[in-house]
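Colleague: In case it helps, Swiss-Prot gives these features for our protein:
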BINDING   CYS179, HIS349, HIS353, HIS359  Zn(2+) binding site
DOMAIN    214-415  domain 'Peptidase M12B'
ACT_SITE  GLU350  active site
MUTAGEN   ARG482 to Ala  Reduced binding to CHO cells expressing ITAG9-ITGB1
MUTAGEN   ASP489 to Ala  Reduced binding to CHO cells expressing ITAG9-ITGB1
MUTAGEN   LEU490 to Ala  Reduced binding to CHO cells expressing ITAG9-ITGB1
DOMAIN    658-686  domain 'EGF-like'
Amino acid sequence: MRLALLWALGLLGAGSPRPSPPLPNIGGTEEEQQASPERTLSGSMESRVVQDSPPMSLADVLQTGLPEALRISLELDSESHVLELLQNRDLIPGRPTLVWYQPDGTRMVSEGYSLENCCYRGRVQGHPSSWVSLCACSGIRGLIVLSPERGYTLELGPGDLQRPVISRIQDHLLLGHTCAPSWHASVPTRAGPDLLLEQHHAHRLKRDVVTETKIVELVIVADNSEVRKYPDFQQLLNRTLEAALLLDTFFQPLNVRVALVGLEAWTQHNLIEMSSNPAVLLDNFLRWRRTDLLPRLPHDSAQLVTVTSFSGPMVGMAIQNSICSPDFSGGVNMDHSTSILGVASSIAHELGHSLGLDHDSPGHSCPCPGPAPAKSCIMEASTDFLPGLNFSNCSRQALEKALLEGMGSCLFERQPSLAPMSSLCGNMFVDPGEQCDCGFPDECTDPCCDHFTCQLRPGAQCASDGPCCQNCKLHPAGWLCRPPTDDCDLPEFCPGDSSQCPSDIRLGDGEPCASGEAVCMHGRCASYARQCQSLWGPGAQPAAPLCLQTANTRGNAFGSCGRSPGGSYMPCAPRDVMCGQLQCQWGRSQPLLGSVQDRLSEVLEANGTQLNCSWVDLDLGNDVAQPLLALPGTACGPGLVCIGHRCQPVDLLGAQECRRKCHGHGVCDSSGHCRCEEGWAPPDCMTQLKATSSLTTGLLLSLLLLLVLVLLGASYWHRARLHQRLCQLKGSSCQYRAPQSCPPERPGPPQRAQQMTGTKQASVVSFPVPPSRPLPPNPVPKKLQAALADRSNPPTRPLPADPVVRRPKSQGPTKPPPPRKPLPANPQGQHPPGDLPGPGDGSLPLVVPSRPAPPPPAASSLYL
């Protein structure tokens, strides 16, 4: 096999090497520095890089810095392949903390150590399922996987860094090595397919934590034996980087990224008591992590790597379902292989236990890709053949179940110190200056992101990699992006200016949950009933108190308060029995985690009543350091909870002290801040909000609008009656607008009327009169006027109180003014004498016509 590095693209990172602090020189023997290969060599290669100049050796390229993008052509089994690589910026997202010790024991801390990022990730052109993980720190080392059935390792050649050795993965046999999950296993995380699907759909309605990217902040600790095996400190750093790179590659398909935030090397002596018993070593390491490492270097998981051989076939041990726990999130691993692939696979296995992954079931229920009879799944209980490269579907389902049950809240947080130092488009992480990053062109599926520029496409507001973005548009501020999963979880809402959901915030330790059956611890609500259901399925409940107490006070495989560092079972004190092994009844016949090793039944008598008790011995694997014990925070009595597997007062968790600053109107979250009740203002919940809520305001406005509409409708329905009532209230002023069918009562026809002619057109009256009643049909004939002249005026009633223009009374006989035009001849009398008006001295009585009167004539026309 022959490899040639043809050209490098995007030399954004090329330049002078970054300055680094002086590293310790440990020294060592030649035997310690040289290790014989454990596989059959398949060939060698000479690495050369061609840029814009003639070909250069890799060593010459490293003198000026590493390119951020590489394109490599190589031959594998006489076939030409092209690798497309980018620096893995997620591996070292910031400047990690490097710790070592001087001969006098002084701790040397280099925060923000300028560790050269010499590791790359990528894929092989033309192979969609391929992946590549290479480091070029000093020579080329790494892994090339074309398919689940075909993969190659690249190792350093003996004595020549420029001639890496290629071998097939199938040649890396790790005979007799097994894993040992720790005895401290907490909550079962694997379920049968039927139950898992039922729970899956129920939980997906609440929260989708599976598609969100999780980040494990990792610290690797090298003990003194590991330091002496690699006395060149830079070589130790390179090996650590290579292991972390493979870890990140293994977990990436699960949407979990591994970020190396620190490396501690015990350069002078070990800081804990070492032991070949992995359980004892794990207990010592976790105690040191909790009291020494964690306070000065925040992280999510710590892994100890040692050359010390473990007793038996085990190569590692960890705590089941312990991620984010300050007490149990860690593991111990034996550096059992010269190949970094074997060590990285072992660390990935133990880290998987911390994430809630159980061993893969034997047989075909959890098939692993790879050629028979080799096994290539990371969570296989035994690595009798080759190191695992992938996680099975069972592991995927177990991780999803653990996340949906509230595990791993710390994985959704990203510390500001982890911000990348520069931008690199295509690394699937949004670096400074980028708006999005969907990876390589052939793997980018985001319609909102331009994979060539890592900028949003025109019209897009966000990239679809976050829950706060839909169809390239941002959800508004306040949109629920992460609903709570249990009583200890708090909802998160979109900020309105980002596609990412804020960090997962949960209730603080000691806050009550599950109706008082437990308190929140490390963001989880662990009631005894829920723990039984997680182990034995729906319907499972805590065992009877007598059965529980009897089993856990005996101190054997069926009941105890855990194992001592020496491996023996410890009986529980009567006060602590609720904090020991889980004792359940009912549910399924087979557990969802592990397998039943043995069963024991016994009839107990209490107060004259016989009680049938049944206990089981669960086999969780050799790498599980403790039996299934009750989770911290489980209620064990009034005001008492399990802390450190002992029943202690809940006040020790400090919830009351934290709650005081919320002044009785809120609770504390995991960040130590008050979450105020509705109607109270943060940050201390002292001020009561007086403003009416928007919902109340909207309801009031709606009711007011409805009332207005009802009034308008009633007014329209009764409009006729209302009009009549208004006329009555106004009196006579309304009569001129009243309909003709209802005229106001008027006096009878007057005895005198205005003399008018009988033409076709209406004549002009001598003075304005208001319209009231019809005019007389015919004027009075002149020959009758003399007979009526001496008749007295008839009595009249007063007119309505309307303004009427009247003429002043004349002193002479009343006579209508002559018209402008000559009047026609008087018609023959057609009216009876009684209907004619008589003469008089006064004013003529007003006669109201039936039609509107014409406008009054000008004053000059009234008299001729």
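Heads up, the Cβ atoms here are built off N, Cα and C, so glycines get one too.
The noted changes are left out; the structure has the residues it started with.
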Colleague: Can you tell me whether DSSP puts HIS349 (Zn(2+) binding site) in helix, strand or coil?
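Modeller: In the DSSP reduction, HIS349 (Zn(2+) binding site) maps to helix.
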Colleague: Restricting attention to the domain 'Peptidase M12B' (214-415), give the mean pLDDT.
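Modeller: The predicted confidence over the domain 'Peptidase M12B' (214-415), as a mean pLDDT, is 86.
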Colleague: Nearest by CA distance to HIS353 (Zn(2+) binding site): which of the mutagenesis positions is it, out of ARG482, ASP489, LEU490?
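Modeller: Nearest by Cα distance to HIS353 (Zn(2+) binding site): ASP489.
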Colleague: Just give the helix, strand and coil counts over the domain 'EGF-like' (658-686), going by DSSP.
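Modeller: The composition, in the requested order, is 3 helix, 9 strand, 17 coil.
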Colleague: Helix, strand or coil for ASP489 (mutagenesis position)? Use DSSP.
Modeller: strand
Colleague: Measuring Cα to Cα, how far is ARG482 (mutagenesis position) from HIS349 (Zn(2+) binding site) in Å?
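Modeller: Taking the Cα atoms only, ARG482 (mutagenesis position) lies 29 Å from HIS349 (Zn(2+) binding site).
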Colleague: Do me a favour and check the Cα-Cα span between the residue listed as 'active site' and HIS359 (Zn(2+) binding site); whole Å is fine.
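Modeller: Between the alpha carbons of the residue listed as 'active site' and HIS359 (Zn(2+) binding site) there are 11 Å.
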Colleague: In sequence order, which residues at least six apart in the same chain have a CB under 8 Å from the CB of LEU490 (mutagenesis position)?
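Modeller: Within the chain, LEU490 (mutagenesis position) has Cβ neighbours under 8 Å at PRO484, ILE505, ARG506, LEU507, ASP669, ARG675.
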Colleague: Rank the recorded positions HIS359, ARG482 by the number of other Cβ atoms within 10 Å of each Cβ and report the first-ranked residue.
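Modeller: When each Cβ's neighbours within 10 Å are tallied, HIS359 leads.
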Colleague: At the Cα level, what's the spacing in Å between HIS359 (Zn(2+) binding site) and ASP489 (mutagenesis position), rounded?
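Modeller: The Cα atom of HIS359 (Zn(2+) binding site) is 28 Å away from the Cα atom of ASP489 (mutagenesis position).
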Colleague: Reduce the DSSP letter at HIS359 (Zn(2+) binding site) to three states and note it down.
Modeller: coil
Colleague: Is it possible to get the count of other C-beta atoms within 10 angstroms of the C-beta of ASP489 (mutagenesis position)?
Modeller: 24
Colleague: Which has the fewest other CB atoms in a 10 Å radius around its CB: HIS349, GLU350, HIS353, the listed recorded positions?
Modeller: GLU350
